[in-house]
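Notes follow once the structure below has been shown.
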Amino acid sequence: MRKKNVLLIVVDQWRADFVPHVLRADGKIDFLKTPNLDRLCREGVTFRNHVTTCVPCGPARASLLTGLYLMNHRAVQNTVPLDQRHLNLGKALRGVGYDPALIGYTTTVPDPRTTSPNDPRFRVLGDLMDGFHPVGAFEPNMEGYFGWVAQNGFDLPEHRPDIWLPEGEDAVAGATDRPSRIPKEFSDSTFFTERALTYLKGRDGKPFFLHLGYYRPHPPFVASAPYHAMYRPEDMPAPIRAANPDIEAAQHPLMKFYVDSIRRGSFFQGAEGSGATLDEAELRQMRATYCGLITEVDDCLGRVFSYLDETGQWDDTLIIFTSDHGEQLGDHHLLGKIGYNDPSFRIPLVIKDAGENARAGAIESGFTESIDVMPTILDWLGGKIPHACDGLSLLPFLSEGRPQDWRTELHYEYDFRDVYYSEPQSFLGLGMNDCSLCVIQDERYKYVHFAALPPLFFDLRHDPNEFTNLADDPAYAALVRDYAQKALSWRLKHADRTLTHYRSGPEGLSERSH
């Protein structure tokens, strides 16, 4: 029997429209070079309509690794615990005989009922999800990475994140064309790659599952040489945004909060000022740096792919490439992953099956969601997909194409209650449990339903960039009602069903599949 390996690559904050394979297929300007991702696209299937079902990092990774919508796993924001009862991918893989290795992070806060309130994991943004075997952790506080840098003889600054200040500078106003202080040999992308190669060499050809995480192109937006100068700002696509931040802010109260509150310091180490006031030249420079960080990750992936080639494991390995969420990059005068706009939620997904790929090079337009990754991996390994899982296996797409009964809409959610570094709830004067939205989006329309704020409705055919809210337009009233009904039906259909397939009866306990 052929051995089965799984390499799950999870990058951070890489948005879907920065995938050259798709750009070329659409006849768009190829402004980014990713030869190793290109290879994966040529040998696998690229999913062009793929979304994370929630943002930011902690909730997104909870959905990716449990196969559950936000409304079911309820780790609704960074800093919010994940209930221990949920079966995650790591635990499920142990059930099929794998010791799932993890490089990177999952930004998971533990269930407080399972440990002491004094547990140090409650003093950080997140830690590692139970079930995985860490072989190159980035959390908590990036200590493993900083220790590796110091061990290699690099003098760390007193404030360790200042390694991401530009070379020769103690502060930066915003986007910069200067290289990072840290050379590429000691970058975090190199750190993760070295950990991956060490792990794979230690396996010595035995079957493996490896979650290979990368921190980039997540901010701070500064790249090591030569990646800092690899792309010209003038070659970058311009941000898609209204003429000024006030126009964007007028669309919705939640949009106003983010336009008014996003700070440059969250994206450029040591910077001050409003993120919404970056001009086009600064945003193009930021995008050039973002592309440099992407190409650095791609070069690192090339080292991992070469090792799999050299050891004869490439054709034995299912490789999945995806991101936790996207990045606004100045679109709508926003930075980060927030709210309801497409750039925050649309992410890459590429799957290369082991051996021959019947649809090699295909670009699939079916609607897929981050919750589909966990059941796909379990299905490929012959494991049982948990009944509670909201996602669906994508294996049919690799051989035959889109199933006839596949979903016809995309679904994603966002919870904007206060956390220690952002307070939209207080700004909006809402209760904690009123701070949620869900999105139903198909090829034509996008509906955003809020628990306690006005809805949004966009006609994507005529307004693909979501500038005009039609929710209050009488001509669209019937459609708005229809999509509100779709949202309600979706939530009813996907209510927690962990035990709903079991039945008791005269013959004892039975289990139904449908």
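Each Cβ is built from the backbone N, Cα and C atoms, and glycine gets one as well.
Summarising the environment of C57 (mutagenesis position), the number of other Cβ atoms within 10 Å of its Cβ, over all protein chains shown, is 22. According to Swiss-Prot, the active site, nucleophile annotation covers C57.
Residues or ranges marked as Mn(2+) binding site by Swiss-Prot on the basis of experimental evidence: D12, C57, D324, H325. Sequence-distant contacts (6 or more apart, same chain, Cβ under 8 Å) of D12 (Mn(2+) binding site) comprise C57, G213, Y214, Y215, R216, P217, H218, S323, D324.
Annotation of the mutagenesis experiment C57 to A in Swiss-Prot: Kcat reduces 1818-fold and affinity increases 1.1-fold with phosphonate monoester as substrate. kcat reduces 2021-fold and affinity reduces 1.3-fold with phosphate diester as substrate. When secondary structure is read from DSSP and collapsed to three states, C57 (mutagenesis position) falls in the helix class.
According to Swiss-Prot, the mutagenesis experiment N78 to A carries this note: Kcat reduces 10.7-fold and affinity reduces 1.3-fold with phosphonate monoester as substrate. kcat reduces 8.6-fold and affinity reduces 19.6-fold with phosphate diester as substrate. N78 (mutagenesis position): 19 other CB atoms within 10 A of its CB, across all protein chains. For the recorded site, N78 (mutagenesis position), the DSSP three-state label reads coil.
In the three-state DSSP classification, Y105 (mutagenesis position) falls within coil. All chains included, 28 other C-beta atoms sit within 10 angstroms of the C-beta of Y105 (mutagenesis position). A mutagenesis experiment is reported in Swiss-Prot for this position, Y105 to A, and the note states: Kcat reduces 5.9-fold and affinity reduces 9.3-fold with phosphonate monoester as substrate. kcat reduces over 55.9-fold and affinity reduces over 30.4-fold with phosphate diester as substrate.
Non-local neighbourhood of T107 (mutagenesis position): C57, G58, R61, N78, L125, G126, D127, E139, each in the same chain, at least six residues away, with C-beta under 8 Å from its C-beta. Experimental mutagenesis is annotated in Swiss-Prot for T107 to A, with the remark: Kcat reduces 6.7-fold and affinity increases 9.7-fold with phosphonate monoester as substrate. kcat reduces 16.7-fold and affinity reduces 2.1-fold with phosphate diester as substrate.
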- [ ] Write out, in the order they occur in the sequence, the residues of the chain not among D12, C57, D324, H325 that have a C-beta within 8 Å of the mean position of the C-beta atoms of the recorded Mn(2+) site.
- [x] V10, Q13, T52, V55, P56, A60, R61, T107, H218, S323, K337
Task: Cβ contacts of H325 (Mn(2+) binding site) (under 8 Å, same chain, 6 or more positions away) - done: Q13, T52, V55, P56, C57, A60, K337, S344, F345, I347
- [ ] Enter the number of other CB atoms within 10 angstroms of the CB of D324 (Mn(2+) binding site).
- [x] 28
